[in-house]
Amino acid sequence: MEEEQDLPEQPVKKAKMQESGEQTISQVSNPDVSDQKPETSSLASNLPMSEEIMTCTDYIPRSSNDYTSQMYSAKPYAHILSVPVSETAYPGQTQYQTLQQTQPYAVYPQATQTYGLPPFGALWPGMKPESGLIQTPSPSQHSVLTCTTGLTTSQPSPAHYSYPIQASSTNASLISTSSTIANIPAAAVASISNQDYPTYTILGQNQYQACYPSSSFGVTGQTNSDAESTTLAATTYQSEKPSVMAPAPAAQRLSSGDPSTSPSLSQTTPSKDTDDQSRKNMTSKNRGKRKADATSSQDSELERVFLWDLDETIIIFHSLLTGSYAQKYGKDPTVVIGSGLTMEEMIFEVADTHLFFNDLEECDQVHVEDVASDDNGQDLSNYSFSTDGFSGSGGSGSHGSSVGVQGGVDWMRKLAFRYRKVREIYDKHKSNVGGLLSPQRKEALQRLRAEIEVLTDSWLGTALKSLLLIQSRKNCVNVLITTTQLVPALAKVLLYGLGEIFPIENIYSATKIGKESCFERIVSRFGKKVTYVVIGDGRDEEIAAKQHNMPFWRITNHGDLVSLHQALELDFL
């Protein structure tokens, strides 16, 4: 009975064990049963042992739901087990258990073909690479490497594709292809529908044109050295409408995925825009120069243009008249000034007699072709310039005016006739100025030039070495900019024997507009891709050169001319 009173103090047990315990206790407490079955005595004698085993203080009952799926592996638990990992569908390649690489690899973006992949057709289904024929994955298999695309326009575009790419076991590289576009069956992309990935685009069977330029594609990817998964390569393509597609090789570059940075149609070069804009902004009085600019067939081949000042740079003339040269170099002032005056007389003789300086003095031009647009091309072989009634005292070269006789259309045509005749005379006698002079004046000119060459210590001869060296180069040209009026400057060039060095279209007068504006006109003619070198002695050309970021070579003495020639010989200039 004492044992029955102690039962409530025992700990709680499982249902089956409680029943077995109660039966054992009832058998022990029943004397009748113990008398009939001797085995019960042995059970009673062993009761303390069973109480010692069954007594457990830390045993907690559990329900069947408390056991994990590890104990019941035969039963699938969708909420516990992870999603089966997709495996590669390509034969002959290693099976990977995870979608993440165990070892990080750096990404090296490159625009060329990556790691030996053939440039055409290697990424398309059915093409045979080195590893064998690429099989199109079936719907029951999952491809490790897939390409996802996003449509950026509602219209059918040939630039949106999804296709399988051969996996790489080492590096994850950005893939760029310019191969011929082909239609990919929808089954090649439908295999990814069972995977837990974002939405994929299924291709239709639209027909596209055979080929498009590679500049319309952009590749997106990581650009840092962090670890990158090789299981998914996302490629985005940006394209224009096929009707306006045009190649743009000069603008090709890798896109970062932003459509605004993708290459588009090829655009005009800045230098051409600058040339066109500068020509449109020119005033009407400079219309004629376009014809002269178009006559030069070698302008596009030029690499360097040398802009020369005339007086005190190539020739010594003004300092002869003022006597400053005689004072600087210790020469006889009377002889020096006399030689200068004689040369000045011959210059104006040629200008007045043969180059219409009396008519053109008041309507001077910057360039000989500035009024060529007003020339109607009339034959001038029998034309009388002395009786055509032209007077240049009031015209001042103003264009576009039709009021009265001076400055009108007829007046402008007669002015253009004279400048056309000046050009013809210059071209005819640029290598033989003696044809414009009488025999006596021709001999006088020869003596005068020899005398000036002695007085100036062969200044002109030293400068000619550099001029001839530049002229011998096919990609270089000499251009003359002088502050003398155009017609006297042409006469001066002829009399000093420089006609073959400077064609008339390469001579500019800065009397009206200044040297800086002359430089602008020359730059608009030859373009900004050409290198310009300014050679002179004055502050005006130095300032103009600095304004246009042109190198300036100062000439102040004979040594500067010698150094210039040495620099040219060594190809420094």
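Quick reminder: no glycine exception, Cβ is built from N, Cα and C everywhere.
While the structure shown retains the original residue, Swiss-Prot records the mutagenesis experiment Ser266 to Ala with this note: Fails to form damage-dependent nuclear foci or interact with H2AX.
Counting Cβ atoms from all protein chains shown, Asp309 (mutagenesis position) has 22 others lying within 10 Å of its own Cβ. Here Swiss-Prot notes a mutagenesis experiment, Asp309 to Ala, with the remark: Loss of tyrosine phosphatase activity toward H2AX.
The active site, nucleophile feature in Swiss-Prot is assigned to Asp309.
The Mg(2+) binding site annotation in Swiss-Prot covers Asp309, Asp311, Asp537.
If you look up Swiss-Prot, you'll see Asp311 marked as active site, proton donor, on the strength of similarity to another entry. Here Asp311 (Mg(2+) binding site) comes close to Phe317, His318, Thr482, Thr483, Thr484: these same-chain residues lie at least six apart in sequence, with C-beta atoms under 8 angstroms from its C-beta. Asp311 (Mg(2+) binding site) carries a strand DSSP state (E or B).
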**Item:** Between Asp309 (mutagenesis position) and Asp537 (Mg(2+) binding site), the C-alpha gap once rounded to whole angstrom
**Value:** 7
**Message:** Excluding near sequence neighbours, so keeping only residues 6 or more apart in the same chain, what lies with its CB under 8 A of Asp537 (Mg(2+) binding site)?
**Reply:** Asp309, Glu312, Thr313, Arg554, Ile555, Thr556
**Asked** Relative to the mean position of the Cβ atoms of Asp309, Asp311, Asp537, the recorded Mg(2+) site, which additional same-chain residues have Cβ within 8 Å?
**Response** Leu310, Glu312, Thr313, Ile314, Thr482, Gly536, Gly538, Glu541, Ile555
**Prompt:** Does DSSP put Asp537 (Mg(2+) binding site) in a helix, in a strand, or in coil?
**Reply:** coil
